[in-house]
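Report on one structure; see the data block that follows.
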Amino acid sequence: KDCKRESNTFPGICITKPPCRKACIREKFTDGHCSKILRRCLCTKPC
């Protein structure tokens, strides 16, 4: 199961995955993606 949390460091609107993923990895998560509706950067890691 993956735990999901909004990135604390990603600025602005999330349009492409790579910069979001990079921010998430810096925050000790394993991956990150953009939310479809609100365009937020969401970080994921195994719980």
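Every residue, even glycine, has its Cβ placed from backbone N, Cα and C.
Secondary structure from DSSP puts Lys4 (mutagenesis position) in a beta strand. Spatially close to Lys4 (mutagenesis position) yet at least six residues away along the chain are Leu42, Cys43, Thr44, judged by Cβ distances under 8 angstroms. For the mutagenesis experiment Lys4 to Glu, the note given by Swiss-Prot reads: Unperturbed ability for fibril formation and membrane disrupting activity.
If you look up Swiss-Prot, you'll see Lys4, His33 marked as 1,2-diacyl-sn-glycero-3-phosphate 2 binding site, on the strength of experimental evidence.
One mutagenesis experiment catalogued in Swiss-Prot, Ile15 to Asp, is accompanied by this note: Complete loss of fibril formation and of membrane disrupting activity. According to its DSSP assignment, Ile15 (mutagenesis position) is coil. Packing around Ile15 (mutagenesis position) is summarised by its Cβ count: 10 other Cβ atoms lie within 10 angstroms of its Cβ, all protein chains included.
Looking at Swiss-Prot, the entry for mutagenesis of Arg26 to Ala says: Retains double helix formation and membrane disrupting activity, although no fibrils are formed. DSSP gives Arg26 (mutagenesis position) a helix state. Just so you know, the Cβ of Arg26 (mutagenesis position) picks up 14 other Cβ atoms within 10 Å once every protein chain is counted.
According to Swiss-Prot, the experimentally introduced change Lys36 to Glu is described as follows: Complete loss of fibril formation, although some higher-order oligomers are still formed, and of membrane disrupting activity. Sequence-distant neighbours of Lys36 (mutagenesis position) (same chain, 6+ residues apart, CB-CB distance under 8 A): none. Following the DSSP three-state reduction, the secondary structure of Lys36 (mutagenesis position) is coil.
Annotation comment: Swiss-Prot describes Lys36, Arg39 as 1,2-diacyl-sn-glycero-3-phosphate 1 binding site, evidence class experimental evidence.
Per Swiss-Prot, mutagenesis Ile37 to Asp is noted as: Loss of fibril formation, although some higher-order oligomers are still formed, and of membrane disrupting activity.
Mutagenesis annotation in Swiss-Prot: Arg39 to Glu, described as Complete loss of oligomerization, fibril formation and of membrane disrupting activity; the structure shown retains the original residue.
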Exercise for review: Would you kindly give the Cα-Cα distance separating Ile37 (mutagenesis position) and Ile15 (mutagenesis position), rounded to the nearest Å?
Suggested key: 11
Point to revise | Arg26 (mutagenesis position) to His33 (1,2-diacyl-sn-glycero-3-phosphate 2 binding site) - Cα separation in whole Å | key: 14
